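Below is one structure, written out as structure tokens, with a few remarks after it.
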Amino acid sequence: MIKNAVSLVTGGASGLGRATAERLAKQGASVILADLPSSKGNEVAKELGDKVVFVPVDVTSEKDVSAALQTAKDKFGRLDLTVNCAGTATAVKTFNFNKNVAHRLEDFQRVININTVGTFNVIRLSAGLMGANEPNQDGQRGVIVNTASVAAFDGQIGQAAYSASKAAVVGMTLPIARDLSTQGIRICTIAPGLFNTPMLAALPEKVRTFLAKSIPFPQRLGEPSEYAHLVQAIYENPLLNGEVIRIDGALRMMP
């Protein structure tokens, strides 16, 4: 059960990450809330209670992630669950023929670096700390949950970088599950559809309504709390491993 678990949530200051940190804390887990120094992570951690600790982290930095894990070890003694919610997006066509301009390579690399390399960085370092845990009755020592996107499967115009970065997260899930199985560490990936996150909240109401109607059922945007609920379900179900779970209301994005 999630109660008394020690967790690390990246991207925990907003959106899916914040909802996850909030649910875990309410269920009695301890949370290392990791986000950029410029985020509202410190305020969020104070709001969520004494068992939530903010650590400033750039997920692409080995030093930052190692510091967050050391905080988990020093303050709570171990790490049971890592949830990778940190990420970024861009909307740029491969080539803009109207302006005769190609997609900037550095922008493509930045998205890959944060979403793919950053996720793997957190996974590999978390696994090292989890491996020191005493196994439970199933031999489990830890659980890792990643965040991909339906864009990994149904990428839209202008989403080459974002889709590639999330498809890589999908692709690494099974081999990492196999890598870590000998130490009793499970890993799953959640692929959200259209969710009521700060990014979508900034869109006009007319656009949000249109997007909601594109979802077969239920015809509404997903709530971050529903993502967080799935994180808890993955943690508490020992047979979920090496799997990618779409949470999208049967949405299949058309170009």
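Including glycine, each Cβ sits where the backbone N, Cα and C put it.
What Swiss-Prot records for Ser14, Leu16, Asp35, Asp58, Val59, Cys85, Tyr162, Lys166, Phe195, Thr197 is NAD(+) binding site. Under the heading of mutagenesis, Swiss-Prot lists Leu33 to Gln and annotates it as follows: Lethal allele. For Phe120 to Ile, Swiss-Prot lists a mutagenesis experiment annotated as follows: Lethal allele. The substrate binding site annotation in Swiss-Prot covers Ser149. Summarising the annotation, Swiss-Prot assigns active site, proton acceptor to Tyr162.
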Which of these binding-site residues has the least crowded Cβ, counting other Cβ atoms within 10 Å: Ser14, Ser149?
-> Ser14
Select the closest residue to Val59 (NAD(+) binding site) from the following recorded positions, measuring between CA atoms: Leu33, Phe120, Ser149.
-> Phe120
Other C-beta atoms within 10 angstroms of the C-beta of Val59 (NAD(+) binding site) total 26
Between the C-alpha atoms of Leu33 (mutagenesis position) and Phe120 (mutagenesis position), the distance in angstrom, to the nearest integer, is 18
In this structure, which of the binding-site residues Tyr162, Phe195 has the fewest other Cβ atoms within 10 Å of its Cβ?
-> Phe195
For Phe120 (mutagenesis position), nearby residues of its own chain (Cβ under 8 Å, 6 or more apart in sequence) = Met172
All chains considered, the count of other Cβ atoms within 10 Å of the Cβ of Asp35 (NAD(+) binding site) is 28
Roughly how many Å separate the Cα of Phe195 (NAD(+) binding site) from that of Ser149 (substrate binding site), to the nearest whole number?
-> 10
Ser149 (substrate binding site): secondary structure state under DSSP, collapsed to three categories = coil
Within 10 Å of the Cβ of Leu33 (mutagenesis position), how many other Cβ atoms are there?
-> 30
